[in-house]
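Student: Would you mind keeping the following structure in view while I ask a few things?
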Amino acid sequence: MESETLTAKATITTTTLPSHDETKTESTEFEKNQKRYQDLISTFPHEKGWRPKEPLIEYGGYWWLPSLLEGCIHAQEFFQARPSDFLVCSYPKTGTTWLKALTFAIANRSRFDDSSNPLLKRNPHEFVPYIEIDFPFFPEVDVLKDKGNTLFSTHIPYELLPDSVVKSGCKMVYIWREPKDTFISMWTFLHKERTELGPVSNLEESFDMFCRGLSGYGPYLNHILAYWKAYQENPDRILFLKYETMRADPLPYVKSLAEFMGHGFTAEEEEKGVVEKVVNLCSFETLKNLEANKGEKDREDRPGVYANSAYFRKGKVGDWSNYLTPEMAARIDGLMEEKFKGTGLLEHGK
């Protein structure tokens, strides 16, 4: 099955790709191709998903929610990365919102003072658009119309990234998180979705599906490993970070991220505490307590299926212990040990 879906990718990515500065991304472009995407997706294997009316579709060795797969195919076909672009790559619920805030604050620190930074009034997701969500479904958001924007994000597995991303030479940062906490964060997050597709499966059933790789963009461990291997082959193009180590001591990692992005902090900035200011501005505690991220407030640029507050639950390391039994924890730990054995991944970031 995997070879068939990878062949499908090859078939749909032969289009001549324009620069995303020049791409006509009106909603009609996605809409006129959407039926073709849906017809293609209807031929792929599917399984029961975490909601009764939302199946998971197999494509390229990974599992997808139908709408996100449509967006992925559209990005593969039409998104054209430039060498100057920078992508925040991740699996869902692994620190994406935090990393988006950091990359935006680092890249734009000379444009705003402490009181005028847009992060104080708007959600970080508004400034670093997803190439498989915002680009196809919401092409009119202001950040996509800004030709000077170079920050983008994606949950797309490395093997299925648009060819232009891989070939352009643009840089990427990938963040991963301990799988047990990732699962709990995802399961609780899905309960906050505004949807008519039915309730989320109970904890035990959802956990079993997660362990079997049946989750959006899953299997999660494969997702991590693919980016890890790409990082090992291209350390000058990919920065590989772990959520837990960054949370424990963010300053050195933020400095490394800035240097990697080409926006390194000067000695004068370090003396003035600019690094600390960026870390504090983007901290979980700061962002969660901003008015823009409270209650049922939505992002300003487009409709959202989640309120802004949904992206800020606890941000704690080890919260899984409040939900999972020792047997469940042992199961996922065993899967991780088996998958990552001999790769050097478990030792990275310790």
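Glycine is no exception: its Cβ is also placed from the backbone N, Cα and C atoms.
Taken from Swiss-Prot, the feature 3'-phosphoadenylyl sulfate binding site covers Lys93, Thr94, Gly95, Thr96, Thr97, Trp98, Arg177, Ser185, Tyr243, Arg313, Lys314, Gly315, and the record attributes it to similarity to another entry. Here Swiss-Prot flags His155 as active site, proton acceptor, drawing on similarity to another entry. Experimental mutagenesis at this site is recorded by Swiss-Prot as Asp301 to Gly, annotated: 25 time reduction of activity with desulfo-benzyl glucosinolate as substrate. Among the natural variants that Swiss-Prot reports, Asp301 to Gly is described with the note: In strain: cv. C24. According to Swiss-Prot, the natural variant Lys339 to Asn carries the annotation: In strain: cv. C24.
Distances, neighbours, how buried they are, the whole picture for these features please.
Tutor: Its own atom aside, the Cβ of Thr97 (3'-phosphoadenylyl sulfate binding site) has 26 Cβ atoms within 10 angstroms in the protein chains shown.
Look at His155 (active site, proton acceptor): DSSP puts it in coil. Within the same chain, the residues at least 6 positions away from His155 (active site, proton acceptor) whose Cβ sits under 8 Å from its Cβ are Leu68, Cys89, Ser90, Tyr91, Pro92, Thr96, Tyr130, Glu132, Gly216, Tyr217, listed in sequence order.
Taking Cβ-Cβ distances under 8 Å and a sequence separation of 6 or more, the neighbours of Lys339 (variant position) in its chain are Leu221, Asn222, Leu225.
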Student: Note down the number of other Cβ atoms within 10 Å of the Cβ of Arg177 (3'-phosphoadenylyl sulfate binding site), including every protein chain shown.
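Tutor: Within a 10 Å radius of the Cβ of Arg177 (3'-phosphoadenylyl sulfate binding site) lie 24 other Cβ atoms.
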Student: Any idea what DSSP makes of Lys339 (variant position), helix, strand or coil?
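Tutor: Where Lys339 (variant position) sits, the three-state DSSP reduction gives helix.
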